[in-house]
Amino acid sequence: MTGQLVQYGRHRQRRSYARISEVLELPNLIEIQTSSYQWFLDEGLREMFQDISPIEDFTGNLSLEFIDYSLGEPKYPVEESKERDVTYSAPLRVKVRLINKETGEVKDQDVFMGDFPIMTDTGTFIINGAERVIVSQLVRSPSVYFSGKVDKNGKKGFTATVIPNRGAWLEYETDAKDVVYVRIDRTRKLPVTVLLRALGFGSDQEILDLIGENEYLRNTLDKDNTENSDKALLEIYERLRPGEPPTVENAKSLLDSRFFDPKRYDLANVGRYKINKKLHIKNRLFNQRLAETLVDPETGEILAEKGQILDRRTLDKVLPYLENGIGFRKLYPNGGVVEDEVTLQSIKIFAPTDQEGEQVINVIGNAYIEEEIKNITPADIISSISYFFNLLHGVGDTDDIDHLGNRRLRSVGELLQNQFRIGLSRMERVVRERMSIQDTNTITPQQLINIRPVIASIKEFFGSSQLSQFMDQTNPLAELTHKRRLSALGPGGLTRERAGMEVRDVHYSHYGRMCPIETPEGPNIGLINSLSSYAKVNRFGFIETPYRRVDPETGKVTGRIDYLTADEEDNYVVAQANARLDDEGAFIDDSIVARFRGENTVVSRNRVDYMDVSPKQVVSAATACIPFLENDDSNRALMGANMQRQAVPLMQPEAPFVGTGMEYVSGKDSGAAVICKHPGIVERVEAKNVWVRRYEEVDGQKVKGNLDKYSLLKFVRSNQGTCYNQRPIVSVGDEVVKGEILADGPSMELGELALGRNVMVGFMTWDGYNYEDAIIMSERLVKDDVYTSIHIEEYESEARDTKLGPEEITRDIPNVGEDALRNLDDRGIIRIGAEVKDGDLLVGKVTPKGVTELTAEERLLHAIFGEKAREVRDTSLRVPHGGGGIIHDVKVFNREDGDELPPGVNQLVRVYIVQKRKISEGDKMAGRHGNKGVISKILPEEDMPYLPDGTPIDIMLNPLGVPSRMNIGQVLELHMGMAARYLGIHIASPVFDGAREEDVWETLEEAGMSRDAKTVLYDGRTGEPFDNRVSVGIMYMIKLAHMVDDKLHARSTGPYSLVTQQPLGGKAQFGGQRFGEMEVWALEAYGAAYTLQEILTVKSDDVVGRVKTYEAIVKGDNVPEPGVPESFKVLIKELQSLGMDVKILSGDEEEIEMRDLEDEEDAKQADGLALSGDEEPEETASADVERDVVTKE
């Protein structure tokens, strides 16, 4: 026997074929959500309040400070919030201090700042009763970026951009004449020296001394028309504020507020970190030849001679001195924006581009600025300009914008913080205004603060942001993947149309950080990604992945694990996880395949710095659930990963025989299972609850503690209408530990993810029924409910106040027989357990009709019976087409009972209908390797091919689906599954480290099967064996959420479009089938004139003709002549509206009037006979318009 047994949870053992031992446990998979939100509550909010306080009025004698904040308890628990359609939130209270500096009076007060949505334990938010997920966003990190460009004449140049978190952009570029320009905030370009003069380096000589003599700077100075700081300031002011009279003072304050005001310009922590890293002098000194001697200023020791090359060793020796002041220069700008001294660090080197090697260039760094300074400084601007000139001389590197070192994640916490900042800044404006209006002596903090803008901005974010999404709850894996999704779209991100090929492509820095496989097919490919299984996000928002440290002295792999970001990893050589190690942790082979900056190289073992943690650190959680992934083509693996998320939870789930070992972790972390929070002993187990008695260890003794009650969800409707049901998997007396699974969620079995079923599959054709990937299935799977799923649909009806009086929910409905009311209770609401079909009543409701001028008889009736005789119309809730089933639950909310309802609604009734859907022809199924198909035929069991022992197989797949798709994983799974079934075991074959071909053969032989795993099959119809032996085995097949019941649709008559009078389209509108231009050609080609005529007239938009035809069919008469289509009349009206005089002439040149085209009688009839299902809103709308016109006259 190969492989070793591994325990997954309490109930499942799998034989694992992994050769590489796990050195690191998988992290909690939804940590990206929970930890980010926790940061927001602990620090993010505090940062916001510190940024905004104190708010001072215009005179400066009132000041408002935010001291502290606290969150209260949520009003309703999670489940109740969902039921009541409210937001799961807690009240935010802030302690505010108002100081009056004139009188010295201090007022403290607690102010309520609105209800704040709280994250549930599973990483979701409940907003208005719906479960939502905030997706993390991938954006460009604030920093300074340099990139090369080639103009149309083939001349090389450079561009640079300083991108802040918020504030004005600064861009540098070269032109064809080697002049360097700057753009401030996307305005017209100026020579870069204008900006330097405006900063306070007014003369040409000052600029040359600062940057260093070079031809590019000379060209730029020649182009620059300003001679001093004042003129430069005026020039910049004219660009930024065209049309306003420029003055030097205005220009100074404008430039100062644009760049040096922390409220206007923010780099954030990450921007300061990136800029300090990029503009540090050491990166540009590596491997360069010094043009000056470096001396330790304290001891006078010579560290490096002039002309010496700074290799890695020399640079490491010089580095500590660089930090401590070698090359520091203090500059005193005057006459410009900057009034304080500026500290820079500069060192002279020889230009590598100069052939003679005599040209000296100046390398300027920003002398490391503290992390607290979040705005840009003059030193940053000068260093970035210096870097740009250095690039022109071949010193420094350009940046790769798609590298994950330059892209960062904004998770929930930061997105919320940005939104909260918008609300607070709006509130700040209001506070200032109120300070100046109200009486300063009697004022309180509560009167100053208006919390509306804060609440509005939070509501707007959760309700309508592109990143706040309705959770995909089809199954636990879909839920988990949605929480780990990374999107490059959204506010401040990319748009689908503008995103090019490069952004979407797989980049080497994605390794271990973003999954190269899981991404949608279609317009979003590459823009929406998934976090890799081991990845974490650091405090700057960069994605880190873990590596095992290799000790540089001994060359052994240590137990220490370092999390590296993409740009840190670029400095190291990393070995693969499958590099062979001895027992000591030393590499066995002399030369090792390793990665360095995206290149795969073979290096000697003493050059390796790190080693991968696990082979599956490359891929995401969903991709890691595909066994034999390494044998699949990546395009098909992508489909496999995506289709697992569409698996419908089955009535009887079953974990795969051939898994990867990820099933347990995915199921546990998804949030669908019930997890034990404290160790203890199970005391009682029911369908809806599990009770666990806690115990604590005290002096080595187990002491009983409290009793914890865990409630289970039973038959709840998920966001996607699938059935969400939890069932206990522990028994009374079990000892449970913290983190253990107490109850399975949907699509789980014994704690493992179970998306489908293990079925016996044969690769063979059968009378052409599996042409084009179609699937042939045995009727056994229908009879035994193997692929039966439960679906719950929610319908609601609300009784509102209308202009004509309130609507009423009642059993007393006009023109409805007693038979239709048999299942309604005395309130007019359907009873639980009733079976309903399409069109049945669910909730009886009547709406008052518009009162017209009454006749004498009606007035008499009114006088006798009072209001009873008021006309009402039936607006009851009925079962829509295809929505029949059994009433599972009814919920009634009444305004009188104190339920919170939207304004104008008096009563709300929700009806839940449950359907049990067996698998049927037309349903879509798939394996885990992208092998998808539609069921074309369900054969009786006796007609299916059978094995020599008489067992009929369950499913037949087309063998032609394998070779061209190159997903051989399915064949290996098939063989392994068959062996596992014979041996009665479950198997774990982890990705990139699973069972090899030899393992499969050995396992087959162990199970007593032939090595090729082929069998003789007999035809179920004749009993004859088929000509060739067939591959038969167990494959894990899932039923996808694309079910034929949801797509089936038919219409006889229904709603019509208002202008063209043609039927609407689509199932949702109960529309017709489109008969387009090409279909018309087809009928013309056949010469089917009458068919064509009725399709274009009575079946579409001949208003009178279709009514007559309907009547004729009902009465059994002959169908009348078609009339003129409505769209023809619309066409004429359109031409007339363009000012053309269009007339219709008969055959004898007589003009025909539009209204002559239909008889007066027919028109009346058409009005009288309203077809069933006509769109009511449209009728009433037109009627209202007419009525308005009459009253105005």
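Note that Cβ sites are derived from N, Cα and C of the backbone, with glycine treated the same way.
From a predicted model like this one, the values you see are computed outputs, not experimental measurements.
Feature annotations, reproduced from Swiss-Prot:
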VARIANT   HIS482 to Tyr  In rfm2103; rifampicin resistant
MUTAGEN   ALA499 to Val  Streptolydigan resistant
MUTAGEN   GLY500 to Arg  Streptolydigan resistant
MUTAGEN   MET501 to Ser  Not streptolydigan resistant
MUTAGEN   GLU502 to Val  Streptolydigan resistant
Check your understanding: So how many other Cβ atoms are close to MET501 (mutagenesis position), meaning within 10 Å of its Cβ?
Key -> 7
Check your understanding: How big is the Cα-to-Cα gap, in Å, between GLU502 (mutagenesis position) and HIS482 (variant position)?
Key -> 24
Revision key, fill the gap. In three-state DSSP terms, GLU502 (mutagenesis position) is classed as helix
Point to revise | Count of other CB atoms lying within 10 Å of the CB belonging to HIS482 (variant position) | key: 22
Review point. Can you name the residues of this chain that are 6 or more positions from ALA499 (mutagenesis position) yet have a C-beta less than 8 Å from its C-beta?
Key: ALA488, GLY526, LEU527
Study note, to complete from the structure: Excluding its own, the Cβ atoms lying within 10 Å of the Cβ of GLY500 (mutagenesis position) add up to 8
Review point. Rounded to a whole number, how many Å is the Cα of MET501 (mutagenesis position) away from the Cα of HIS482 (variant position)?
Key: 24
Exercise for review: Enter the number of other CB atoms within 10 angstroms of the CB of GLU502 (mutagenesis position).
Suggested key: 11
Point to revise | Distance, HIS482 (variant position) to GLY500 (mutagenesis position) (CA atoms, angstrom) | key: 24
